[in-house]
Amino acid sequence: MKPRRPISFTREITAMEPSSTSVSRPEWRPEAQQTLTDYPGSRELQEFGIPQKQSLPNEATAQQGAEFQQEQGVQQSTLLQKLLTPLAFPVPQQSFPSHKVHSDQQEATSQNGPGAGKVHTTQKELEHRDEHVGTAESGPAEPPPATEVEATSIAQAVSGPDKKLPTQTDLVSQERAEQSDPTAQQTPLVQGVKSDQGSLIESGILARLQKLAIQQPSQEWKTFLDCVTESDMEKYLNSSSKSNPPEPSGGTVIPGTLPSKQKPDCGKMSGYGGKLPHGKKGILQKHKHYWDTASAFSHSMDLRTMTQSLVALAEDNMAFFSSQGPGETARRLSNVFAGVREQALGLEPTLGQLLGVAHHFDLDTETPANGYRSLVHTARCCLAHLLHKSRYVASNRRSIFFRASHNLAELEAYLAALTQLRALAYYAQRLLTINRPGVLFFEGDEGLSADFLQDYVTLHKGCFYGRCLGFQFTPAIRPFLQTLSIGLVSFGEHYKRNETGLSVTASSLFTGGRFAIDPELRGAEFERIIQNLDVHFWKAFWNITEIEVLSSLANMASTTVRVSRLLSLPPEAFEMPLTSDPKLTVTISPPLAHTGPGPVLARLISYDLREGQDSKMLNSLAKSEGPRLELRPRPQQAPRSRALVVHIHGGGFVAQTSKSHEPYLKNWAQELGVPIISIDYSLAPEAPFPRALEECFFAYCWAVKHCELLGSTGERICLAGDSAGGNLCITVSLRAAAYGVRVPDGIMAAYPVTTLQSSASPSRLLSLMDPLLPLSVLSKCVSAYSGTETEDHFDSDQKALGVMGLVQRDTSLFLRDLRLGASSWLNSFLELSGRKPHKTPLPATETLRPTDSGRLTESMRRSVSEAALAQPEGLLGTDSLKKLTIKDLSFKGNSEPSDSPEMSQSMETLGPSTPSDVNFFLRSGNSQEEAETRDDISPMDGIPRVRAAFPDGFHPRRSSQGVLHMPLYSSPIVKNPFMSPLLAPDVMLKTLPPVHLVACALDPMLDDSVMFARRLKDLGQPVTLKVVEDLPHGFLSLAALCRETRQAAELCVQRIRLILTPPAAPLT
């Protein structure tokens, strides 16, 4: 016979006629060892010792089979009632509506053949046993259906209240589908049902249920922890938001400009398409629920309630794990929760003080945004993540599926982040005591500012680039940031060896796997890169988007436009009329600084082909970008637009071109319906200030004079730019006013840099954790633009090679690294899986011998991360760096910076600092005692340092990386108003047109926008400031990534449209 396919133990065959002998009953299988996959609690059911039998064969009649299963169901239900009654498990007394299928019963009867009498003996035994059980037990005369009793009681005892059983309709539909299959009616005969089976089941269930009842958490904790479940989360947040409404004066939530955003609804967080259906959830969806819940907490709970809840949970978890014995994991978990409690209690009053004075630094009551608010908001996000993780631990710590090591790593990472945020809060307090009311930037003399920065930049940063990467941003942006960080550290591993070229990108593909699976390694390597690699590395990394393959993919996903042409503006002087007297003219000279006269590149983008854009003169200026095949028919030219947008791209003055920003510029051209010309200015450090300003001003004046060639009449002109481009937009307008020529009708600057001084501000403190704008990177870009960045020796070697030499060299390096990189990638993973336990590292005190130099110069040099993977087995029996605490990552290298040849080789690859660097760059500590000494005195002439007033017993974590290449003193040129417009005199700022600023609440450059808007407002200049929430610096380049970035980009379009709209005529 063909055996029927297995079914769930909750399957039922039901009937609704009183005369029928078939009632609700389960079908059991005799193989107790078989794993059930249809029901989540089947594994626990096997642990109870319940035998799971298969259904009877169809050799008996339908009525006899029904009687047998009815008696078996009655016996099982009566037994479970007896067991569950003393344990106070609720037994449902109502049944769901049942349905009968007559055709199925007739089919089952017709299929029964000879041999029906084989079940008489078993049936008599069951009847005898049923009578015995019925006389021995007391219960209702008509017990409820056995399946409902068993399923409900076992689900409550084993699965908990959060696991739901299949509905009755689903069971009936499944029964119909299986009964309609003729092969499903053939089952093997159950023989030899033992009469003592009931007693075995009784003892097994009773022992397991009593043990489970003892392990149930207390009722008060069950009530408190219910809010972390998916079904009750929304109700909790809604109730908390109603009971604890946010105070308007508190400003704990930075208001954005996106009205469709509803933070309290954690199911509608952006980037995931709204609420997920109840039921099956993948790992990604669970991860999303974790992030969304923490984000919802940070927006729905006030600071005091959040801190008190976190402290209560930390104390409970600490007491629990302290009582779990001398295990290493339990001890570390207890210490982590003790640290969480200490840091939360110490941070809460400081944040409250910052919130109490934050409103004095806002632009106005309609725009409550500044660095102090952003710092408090970031700390609240960290507290919210710790609160959610603590609740998860408290509710799952008794489960056999609780991953102690994973949760320990998460908690240690966020505890390190909370410790550093507490240090930033004290730094912000220090700024409050030094600065005047309403001033966000450090106002002390330059020596005090350098001393303040010197203490700040020594803080540990790696914890913010591992597991905690981007915790302050919207959940939809975090996967991108993780991908970016993995690519960055992989790219940085091979940059110094390969210098430049395609080989760096190819080699990084083989090493990114380690950083993807080990967040601690990624954070440590990220910190090493941002502190030691020069501006040429960032220029090479940011220019990856300029690769033809990536730019082509981006263009395929962007809007299709009729015109996208690169123009080369000739370096020829021309005349421009003065605005005060059009009869008079002024000569606009071509750019001359540093490199002499040269053409200026600009890209013309237009959604429609307009008059003038296909003229012979413009075609003569077009620069070829490679062959293109145009298959579409030549469109009819549209009339000239009344407006024109002149765009200046960002990139820290050192990287990117208009090609990188082309995707969102095409969208602008479509939505605005105007031509856009984007200027490709020369980049630093090869062309420092004022070369970029001269080229942008020259291109702007050329566009105003030749607007007819660009498809516009030039009635309304808008200057638009982001980041460094926003700075250039403002300075170009200042230069146009100084020349007396036409200034634009308005400026739209997105997250601009308005001062390039090395001054501390509350928002710039956030650069400690920002993956896109670390403080050292900002300093290197400023140094490159101001002309103080020195050129490395390998740059001169590249110039000597020439273009063809670079191509030949990069090709050979690519082929070599393709082979060696694959070998290194395979070896690194083979070492992880096949490393011998007796392998020991070099002793910490052993120095390198001269014979070891050959190994240090091998072509495939091992990095810091590879050396970390080769660490010996520790107390926990692991050989991976991710099992170490963040504290170990912070201080392990202080005592012995060269613990292994690989470490020494890595530092040698980065390039040690020369003695001349010591006077201008920070030293790295060699011991913990030296670090403590630096907290009290300055290394410069022994002058007492200006440092944050840390309370007794609090010591932030210091970086263990090498020399930080960041100048302590700003070059005097950065005070030039054409470089730092925030420092411009009032008479210059009064010449600016209306300025519309769009900033990010979590951007280190937020205070630049706030202070510049305050200055313009105090002068009576028209200015607007819009602040968007939860987005990083550079959201325009991420416009296609998620809903928030698209809405923020649309806000910039609205500001431009406002500028291009002619003012209404006054009423007469």
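Just so you know, glycine gets a Cβ as well, placed from its N, Cα and C.
Residues or ranges marked as active site in Swiss-Prot (evidence: sequence analysis): Ser723 (among others). Under the DSSP three-state reduction, Ser723 (active site) is assigned to coil, being neither helix nor strand.
With a 10 A radius on its CB, Asp1003 (active site) counts 28 other CB atoms from all the protein chains. The active site annotation in Swiss-Prot covers Asp1003 (among others) and rests on similarity to another entry.
Annotation for His1033 (active site): spatial neighbours Ser723, Tyr751, Asp770, Leu772, Leu773, Cys1000, Asp1003, Pro1004, Met1005, criterion Cβ-Cβ under 8 Å with sequence separation of six or more. In the three-state DSSP classification, His1033 (active site) falls within coil. Per Swiss-Prot, the feature active site maps to His1033 (among others); the stated evidence is similarity to another entry.
For the mutagenesis result Ser863 to Ala or Glu, the note given in Swiss-Prot is No effect on activation by PKA.
In Swiss-Prot, a mutagenesis experiment is listed as Ser865 to Ala, annotated with the note Increases activation by PKA.
Per Swiss-Prot, mutagenesis Ser865 to Glu is noted as: No effect on activation by PKA.
As a published mutagenesis entry, Ser959 to Ala appears in Swiss-Prot alongside the note: Slightly decreases activation by PKA. Abolishes activation by PKA; when associated with A-960. DSSP assigns Ser959 (mutagenesis position) to coil in the three-state reduction, outside any helix or strand. Using a 10 Å Cβ-Cβ cutoff, Ser959 (mutagenesis position) registers 22 neighbours.
All protein chains included, Ser960 (mutagenesis position) registers 23 other Cβ atoms within 10 Å of its own Cβ. Experimental mutagenesis is annotated in Swiss-Prot for Ser960 to Ala, with the remark: No effect on activation by PKA. Abolishes activation by PKA; when associated with A-959.
Of all Cβ atoms in the protein chains displayed, 27 besides its own lie within 10 Å of the Cβ of Ser723 (active site).
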